[in-house]
Amino acid sequence: MVATGGQAQDQGQNQEPDVLNPTSAVTGLPQKRYYRQRAHSNPIADHSFDYPARPEDVDWRSMYPGIQQGQQVSFADIGCGYGGFLVTLGEMFPEKLSIGMEIRVKVSDYVVDRIAALRRRCADTGAYQNIACLRTNAMKYLPNYFVKGQLEKMFFLYPDPHFKRAKHKWRIINQALLSEYAYILRKGGLLYTMTDVEDLHKWIVTHMEEHPLYERLTEEEANADPITPKLYQSSEEGAKVVRNKGDHFLAIFRRL
């Protein structure tokens, strides 16, 4: 079996001084101030990742100790940040396995530690055994983790807008990647997008609507989805937008 996230290798290479990462005495959860990192990471850079050669090589049991024979990950939160929405998914869908994928090493470390703390705190109920996080570059390695038609839902919440025109190719929604997403998303599955940047929202909608394998949900359909209200402030980035009274731009698409 291969390691799934490459965290240990990257941490060894960074050679950063050891820093205590104390948990909160009140909540028992890790404190984000000990895991701070720049807001975004270059997805094109040659990061060092340990990734599986094929989905069959992923050691899911190391992330989901209670996983059942034949059970698969159903939901993927791409660029999960500090894991707020991932935790919400675990609470809303206890019977489903959800994975958060994050490229930034300290941020993914925080989510891993947060999930471990939640599991310890809820040891008597077994809650949060259905969520996990791994560090990887989703723009490069998603097909290495998921088989065709595996995912029911994919989430792209507040992705890096890459404002400069020369960097638009780095946006996680583009025609080439949409075909990869369509490959791992089952027919009828949903792809959720949320941003506070109107230009990026228009870019997403244009590219999604131009792709033959997606159709946008109507406003009525989107509002009827029980997940929709959670998209606005379950994630840390979404909560910040709410605090700053910013705009939210939502678009949900169905895999045809």
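Note: Cβ is positioned from N, Cα and C throughout, glycine not excepted.
According to Swiss-Prot, the protein carries these features:
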type	residues	note
BINDING	G79, E102, I103, N137, A138, L157, S235, E236, E237	S-adenosyl-L-methionine binding site
MUTAGEN	L157 to A	Abolishes methyltransferase activity and is unable to rescue male fertility phenotype in mutant flies; when associated with A-160
MUTAGEN	D160 to A	Abolishes methyltransferase activity and is unable to rescue male fertility phenotype in mutant flies; when associated with A-157
ACT_SITE	D160	active site
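According to DSSP, A138 (S-adenosyl-L-methionine binding site) is assigned to a helical segment. In the three-state DSSP scheme, E237 (S-adenosyl-L-methionine binding site) falls into the helix class. Comparing I103 (S-adenosyl-L-methionine binding site) with L157 (mutagenesis position), their Cα atoms are 14 Å apart once rounded. For the pair E237 (S-adenosyl-L-methionine binding site) and L157 (mutagenesis position), the Cα-Cα distance reads 8 Å. Relative to L157 (mutagenesis position), the binding-site residues with Cα atoms inside 10 Å are G79, S235, the candidates having been G79, A138, S235.
Non-local neighbourhood of G79 (S-adenosyl-L-methionine binding site): M101, E102, I103, A138, F156, L157, Y158, P159, D160, I172, each in the same chain, at least six residues away, with C-beta under 8 Å from its C-beta. Cβ contacts within 10 Å of E237 (S-adenosyl-L-methionine binding site), excluding its own Cβ and spanning all protein chains shown: 20. Counting every protein chain shown, the number of other Cβ atoms lying within 10 Å of the Cβ of I103 (S-adenosyl-L-methionine binding site) is 22.
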